[in-house]
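This report refers to the structure that appears directly beneath it.
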Amino acid sequence: MIALIQRVTRASVTVEGEVTGEIGAGLLVLLGVEKDDDEQKANRLCERVLGYRIFSDAEGKMNLNVQQAGGSVLVVSQFTLAADTERGMRPSFSKGASPDRAEALYDYFVERCRQQEMNTQTGRFAADMQVSLVNDGPVTFWLQV
């Protein structure tokens with residue numbers, strides 16, 4: 001399971017002209033689900049995403065996680081993160097989970113974030129989405145479990 005996380009000052013996702021999720025300061029999480037992923041990996045990745053210390057403390061040091069910084073999370077499904085790009089000029093998506101399995105694990109990941117009392121907004125799984133963000137820093141990390 002893969003999360004591309006970006007520290008943002010604001011982010012939103014729109015589907016068919018409707019804003020489905022919007023946050024101020026926090027994390028934009030682009031989530032990719034691979035074939036061998038399961039709930040245990042989703043739990044571990046959620047723990048890492050919410051615990052990752054990439055927000056500045058009073059001394060300007062990256063020492064706070066999103067909850068400590070008072071931020072929110074916007075989770076957007078992105079199957080392209082599971083692409084195999086090592087060969088050729090066209091990505092292969094053979095490493096990605098089936099749509100049904102990926103949606104179940106995406107929903108599970110979102111629910112785990114919410115269970116941590118995290119303000120968690122979302123896109124719409126498998127929809128054609130427009131994502132807007134202001135990357136703060138820029139600060140972007142690839143987390144994989």
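Cβ atoms here come from the backbone N, Cα and C positions, even for glycine.
Keep in mind that this structure shows the original residues, not the substituted ones.
Small disclaimer: the values here were computed from a predicted structure and weren't measured.
Here Swiss-Prot notes a mutagenesis experiment, S77 to A or P, with the remark: Wild-type deacylation of D-tyrosyl-tRNA(Tyr). Quoted from Swiss-Prot for the published mutagenesis Q78 to A: Wild-type deacylation of D-tyrosyl-tRNA(Tyr). Looking at Swiss-Prot, you'll find the mutagenesis T80 to A noted as follows: Wild-type deacylation of D-tyrosyl-tRNA(Tyr). Here Swiss-Prot notes a mutagenesis experiment, A102 to F, with the remark: Loss of deacylation of D-tyrosyl-tRNA(Tyr), loss of deacylation of glycyl-tRNA(Gly), not toxic upon overexpression. As a published mutagenesis entry, F125 to A appears in Swiss-Prot alongside the note: Loss of deacylation of D-tyrosyl-tRNA(Tyr), loss of deacylation of glycyl-tRNA(Gly). Where Swiss-Prot documents M129 to K as a mutagenesis experiment, the accompanying text is: Alters stereospecificity, confers binding of L-amino acids while slightly decreasing binding of D-amino acids. The note that Swiss-Prot attaches to the published mutagenesis G137 to A is: Loss of deacylation of D-tyrosyl-tRNA(Tyr). In Swiss-Prot, a published mutagenesis experiment is listed as P138 to A, annotated Loss of deacylation of D-tyrosyl-tRNA(Tyr).
Swiss-Prot feature annotations superimposed on the structure.
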| residue | record | DSSP class |
| --- | --- | --- |
| S77 | mutagenesis position | strand |
| A102 | mutagenesis position | helix |
| F125 | mutagenesis position | coil |
| G137 | mutagenesis position | strand |
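When the mutagenesis positions A102, F125, G137, P138 are screened for a C-alpha within 10 angstroms of the C-alpha of S77 (mutagenesis position), the residues that qualify, in sequence order, are A102, F125. Counted over every protein chain shown, other Cβ atoms within 10 Å are most numerous around S77 among the mutagenesis positions S77, Q78. Closest in space to P138 (mutagenesis position), of the mutagenesis positions given as T80, A102, F125, is T80, taking the CA atom of each residue. F125 (mutagenesis position) sits 13 Å from T80 (mutagenesis position), taking the CA atoms of both as reference points.
In the structure as shown, the Cβ atom of P138 (mutagenesis position) sits within 10 Å of 10 other Cβ atoms. Cα spacing between Q78 (mutagenesis position) and M129 (mutagenesis position): 10 Å, rounded to the nearest whole number. Cβ contacts within 10 Å of M129 (mutagenesis position), excluding its own Cβ and spanning all protein chains shown: 17.
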